[in-house]
Amino acid sequence: MPTHHPITRQHWHHSWLSALALLCASLACGAKQVDVHDPVMTREGDTWYLFSTGPGITIYSSKDRVNWRYSDRAFGTEPTWAKRVSPSFDGHLWAPDIYQHKGLFYLYYSVSAFGKNTSAIGVTVNKTLNPASPDYRWEDKGIVIESVPQRDLWNAIDPAIIADDHGQVWMSFGSFWGGLKLFKLNDDLTRPAEPQEWHSIAKLERSVLMDDSQAGSAQIEAPFILRKGDYYYLFASWGLCCRKGDSTYHLVVGRSKQVTGPYLDKTGRDMNQGGGSLLIKGNKRWVGLGHNSAYTWDGKDYLVLHAYEAADNYLQKLKILNLHWDGEGWPQVDEKELDSYISQRLK
């Protein structure tokens, strides 16, 4: 029969502190967390900058990646071409990516509407991310690519930039429809390179009987490619976002020795044929994990993503997790860090 041990004062005290720590992690002990969607980051000098979906693209700054201050919005008004591309555009610019190149910061962004591929990816450029600098000014360079219903079986949102071993810069993108694509950018990183070179890098099954104007059931989007060792790692979000507690977003990964693929999962299945190894899915406290980016800073690797907090009416929160690697070179994250990383938004 089981043996029962008395609960000592020390054991009770330890259990109480553990419960309090978990409660503080869940509620951030009263501190206001950073609520972001589709987060990407970069660093200028000793300051990190965080970019999020929102009106004009919301920008935050931090010295330690934990305490964040509102910095600016990249757009004071919507891009002049937005309503032409997407008549039902609501003013929220989606899914940015930020990329440094030859002394400039390139901020890519998406114009779209839910469930439609009346979409375009644009880019705006700045010399600095410090709004106090006299050189701070966003200059919109317009549309990089545009998707048109019935013409294109892809959706021009969710851009992410990667430079290959030869210095060639590529853009990955895509959401639902025919999956995730990759193409070469031209020298000034504002348009596809000519002659154009495009690749399909990941997709899920879609019925051939579905009308091309419909998003379909292939729940895949938000590619992000990280170079590590001998491989390019393609992260993607499967499932549905933006549904509070009903969100099914989760992260999968594959890898390739070529930036153009094929990207294979741990079983050897091509991500172009439905492959993808689970990286993180979340738990009862944190759901809808996805739309990640990934970085190497000061010799350490990090996964940046949003997660919906059940204890706060499923409001989206910033998460920055340590990215580890197993013996076979596959990325790993510790789900416990969803509780231990708690951002604070400073006034």
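Just so it is clear, glycine is given a Cβ too, placed from its N, Cα and C backbone atoms.
Since we're looking at a predicted model, the values are computed, not measured.
Using a 10 Å radius centred on the Cβ of Asp38 (mutagenesis position) and all shown protein chains, the other Cβ atoms total 28. The active site, proton acceptor annotation in Swiss-Prot covers Asp38 and rests on a curator's inference.
For Glu221 (active site, proton donor), the number of other Cβ atoms no farther than 10 Å from its own Cβ, over all displayed protein chains, is 28. According to its DSSP assignment, Glu221 (active site, proton donor) is in a strand. The active site, proton donor annotation in Swiss-Prot covers Glu221, and the record cites a curator's inference as its basis.
What Swiss-Prot lists as substrate binding site is Asp35, Asp90, Gly91, His92, Gly115, Lys116, Asn155, Ser175, Glu221, Gln316. In three-state terms derived from DSSP, Gln316 (mutagenesis position) belongs to an extended strand segment.
Per Swiss-Prot, Ca(2+) binding site is recorded for His291. Around the Cβ of His291 (Ca(2+) binding site), 27 further Cβ atoms fall within 10 Å across all displayed protein chains.
Residues within less than 8 Å, Cβ to Cβ, of Asp35 (mutagenesis position) and separated from it by at least 6 positions along the same chain comprise Leu315, Gln316, Lys317, Leu318. Asp35 to Leu appears in Swiss-Prot as a published mutagenesis result, with the remark: Very slight decrease in exo-arabinofuranosidase activity. Switch from exo to an endo mode of action.
Swiss-Prot documents Asp38 to Asn as a published mutagenesis change and attaches the note Slight decrease of binding affinity.
Annotation of the published mutagenesis Asp38 to Ala in Swiss-Prot: Loss of arabinofuranosidase activity; the original residue is retained in the structure shown. In the three-state DSSP classification, Asp38 (mutagenesis position) falls within coil.
Under the heading of mutagenesis, Swiss-Prot lists Asp38 to Glu and annotates it as follows: Strong decrease of binding affinity.
Under mutagenesis, Swiss-Prot gives Phe114 to Ala with this note: Strong decrease of binding affinity. Long-range neighbours of Phe114 (mutagenesis position) (same chain, six or more residues apart, CB within less than 8 Å of its CB): Cys242. DSSP classifies Phe114 (mutagenesis position) as coil under the three-state reduction.
Taking Cβ-Cβ distances under 8 Å and a sequence separation of 6 or more, the neighbours of Asp158 (mutagenesis position) in its chain are Asp38, Trp94, Ala95, Ser110, Phe173, Gly174, Ser175, Glu221, Ala222, Pro223, His291. Asp158 to Asn appears in Swiss-Prot as a published mutagenesis result, with the remark: Loss of arabinofuranosidase activity.
In this structure, Asp158 (mutagenesis position) belongs to neither helix nor strand by DSSP; it is coil. Swiss-Prot gives this note for the published mutagenesis Asp158 to Ala: Loss of arabinofuranosidase activity.
Quoted from Swiss-Prot for the published mutagenesis Gln316 to Leu: Very slight decrease in arabinofuranosidase activity. When Cβ atoms from all protein chains are considered, those within 10 Å of Gln316 (mutagenesis position) total 26, not counting its own.
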Secondary-structure category, per DSSP, in which His291 (Ca(2+) binding site) falls: strand
Under 8 Å by Cβ from Gly115 (substrate binding site), counting only residues of that chain that are 6 or more apart: Ala215
